[in-house]
Amino acid sequence: MARHVWQAGRFEIGLDKPKIMGIVNLTPDSFSDGGVYSQNAQTALAHAEQLLKEGADILDIGGESTRSGADYVSPEEEWARVEPVLAEVAGWGVPISLDTRRTVIMEKALALGGIDIINDVAALNDEGAVELLARQADTGICLMHMQGLPKNMQINPKYQDVVGEVARYLKARAAECIAAGIAPQRITLDPGFCFGKTLQHNITLMRHLPELMAETGYPLLIGVSRKSMIGELTGETDAAARGHGSVAAALAAVARGAKIVRVHDVKATADALKAWEALGINL
């Protein structure tokens, strides 16, 4: 089903043109910018404001690193990281996404107010998560595919048919949400690049995004920014220096139908999309 609007809390986000989700990591150990914006809330808020100036349509705020092999973070620590920033950005009048896989963090944030989207790498598998979101009238949801858990997901991931298996998993998660009373227009899906996938799995998924979107019937949100696949493709070992490859991958995703791209390098991505569209490429 073709859909051109994502119901996301206070906003109906138009998907007729690709949207940019800017990443605000409040973690000391994220793979790319860990510790850069987690020192204090004011540093993080200044970064978030800069992302909006550069062209971000959505801010995605997270307090737990889900990189491969990431250390455990308690729910108390995760909430302590995100709460002061969420409390401030809630009044900015822009779509705010919370990147979390814990029901308790979702519940606290939704009670705080001003949170429009729950972006969950675990696809609402935490106990009570689906029921919590079903009780919300309009909160947007992004369900992501991951094989395994962050601590072990990159240890020899295997698939018989990566596109088919990812599609079936995401369809099943979306179906559970709808059965619980969540409206389909609130749902987007993320195939989970580099979450329990080899480089070849990631390449195959990217090349077959149109089939994945057709099979699932939902808009796709794609996150490839600065990830290991970009490093493997370009030979760049420094995650922070993978911006050029990340922009190219974001454009490749959009060209294949992705509606939202989650990125660190907002200005470069926004400029690339503007130039590409102006030069007559059908996005």
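Each Cβ is built from the backbone N, Cα and C atoms, and glycine gets one as well.
Where a substitution is noted, the model still shows the residue that was there originally.
Pulled from Swiss-Prot:
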- 18-274: domain 'Pterin-binding' (DOMAIN)
- Asn25: Mg(2+) binding site (BINDING)
- Val36 to Ala: In strain: BT054 (VARIANT)
- Gln50 to Arg: In strain: BT054 (VARIANT)
- Thr66, Asp99, Asn119, Asp190, Lys227, Arg262, Val263, His264: (7,8-dihydropterin-6-yl)methyl diphosphate binding site (BINDING)
- Ser68 to Pro: In strain: BT054 (VARIANT)
- Asn152 to Thr: In strain: MO124 (VARIANT)
- Ala174 to Ser: In strain: MO124 (VARIANT)
- Thr188 to Ile: In strain: MO124 (VARIANT)
- Thr204 to Ala: In strain: BT054 and MO124 (VARIANT)
- Tyr218 to Phe: In strain: BT054 and MO124 (VARIANT)
- Gly243 to Val: In strain: BT054 and MO124 (VARIANT)
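In this entry, (7,8-dihydropterin-6-yl)methyl diphosphate is bound by Thr66, Asp99, Asn119, Asp190, Lys227, Arg262, Val263, His264, whose most widely separated C-alpha atoms sit 18 angstrom apart. Here the CA atom of Thr204 (variant position) lies 19 Å from the CA atom of Arg262 ((7,8-dihydropterin-6-yl)methyl diphosphate binding site). The recorded positions recorded for this entry are Asn25, Gln50, Gly243, and the Cα of Asn25 lies nearest to that of Asp190 ((7,8-dihydropterin-6-yl)methyl diphosphate binding site). Summary: among the recorded positions (Ala174, Val263), the fewest other C-beta atoms within 10 A of the C-beta are counted at Ala174. Residues within less than 8 Å, Cβ to Cβ, of Gly243 (variant position) and separated from it by at least 6 positions along the same chain comprise Arg226, His264, Asp265, Ala268. Considering other CB atoms within 10 Å as the measure, the emptiest surroundings among the recorded positions Asn25, Thr188, Thr204 are those of Thr204.
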